[in-house]
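As annotated by Swiss-Prot, S-adenosyl-L-methionine binding site applies to LEU72, GLY103, LEU122, SER123, ALA124, LEU125, THR126, LEU127. According to Swiss-Prot, the mutagenesis experiment HIS129 to Ala carries the annotation: Decrease in activity. Recorded in Swiss-Prot as a mutagenesis result, GLU138 to Ala or Gln carries the remark: Loss of activity. The annotation that Swiss-Prot gives for the mutagenesis experiment ARG142 to Ala reads: Decrease in activity. Here Swiss-Prot describes TYR152 to Phe as a published mutagenesis experiment; the accompanying note says: Loss of activity. Annotation of the published mutagenesis HIS153 to Phe in Swiss-Prot: Loss of activity; the original residue is retained in the structure shown. Among the mutagenesis experiments that Swiss-Prot reports, ARG154 to Ala is described with the note: Loss of activity. Impairs ribosome binding.
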Amino acid sequence: MKLQLVAVGTKMPDWVQTGFTEYLRRFPKDMPFELIEIPAGKRGKNADIKRILDKEGEQMLAAAGKNRIVTLDIPGKPWDTPQLAAELERWKLDGRDVSLLIGGPEGLSPACKAAAEQSWSLSALTLPHPLVRVLVAESLYRAWSITTNHPYHRE
């Protein structure tokens, strides 16, 4: 199974790249993890936000293809680390690759939400999208470590 993080935005601060890459390199070869960045639409004073969201959504869904789609959204399910590890195991048994979608400043398009098989909430707080990339990578790595009895996670 391959994990994909499909995220709106292409110019992240160095600390995001450093943090994300640190966890990316830790993933085992039998569970590769990749980042697909979707260019954010231009948002200005007179921008048509619905059109921008729809276009970003189309690009995200195209990147996900036939993968299991899991959206990251505040109204999603809040999984603790053991629950995320259990989800990771279920995803592996399903046999499909998994695409986790992170929207832009206005969130995800209605099409992305409708296509999602699951929705995961990292927090009831609104988090900066660059930070979410690092949090998701670390959380998935920690969940993987539980499923393989790797010493990274300690009870």
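Cβ atoms are placed via backbone N, Cα and C, with glycine included.
Cα proximity to HIS129 (mutagenesis position) (within 10 Å) is found for the following recorded positions from GLY103, LEU122, SER123, GLU138, ARG142, TYR152: GLY103.
Spatially close to GLU138 (mutagenesis position) yet at least six residues away along the chain are GLY19, TYR23, judged by Cβ distances under 8 angstroms. Within 10 Å of its Cβ, the residue among the mutagenesis positions HIS129, ARG142 with the fewest other Cβ atoms is ARG142. In sequence order, the list of same-chain residues 6 or more apart from LEU125 (S-adenosyl-L-methionine binding site) whose Cβ falls under 8 Å from its Cβ is empty. SER123 (S-adenosyl-L-methionine binding site) sits 17 Å from ARG142 (mutagenesis position), taking the CA atoms of both as reference points. Rounded to a whole value, the Cα-Cα separation of LEU72 (S-adenosyl-L-methionine binding site) and ARG142 (mutagenesis position) is 17 Å.
The separation of ARG142 (mutagenesis position) from THR126 (S-adenosyl-L-methionine binding site), Cα to Cα, is 22 Å. Spatially close to LEU122 (S-adenosyl-L-methionine binding site) yet at least six residues away along the chain are LEU72, PRO78, VAL132, LEU135, VAL136, SER139, judged by Cβ distances under 8 angstroms. For the pair formed by LEU127 (S-adenosyl-L-methionine binding site) and ARG142 (mutagenesis position), distance between Cα atoms is given as 20 Å, rounded to the nearest Å. Using a 10 Å Cα-Cα cut-off around TYR152 (mutagenesis position), the recorded positions GLY103, ALA124, ARG142 reduce to ARG142.
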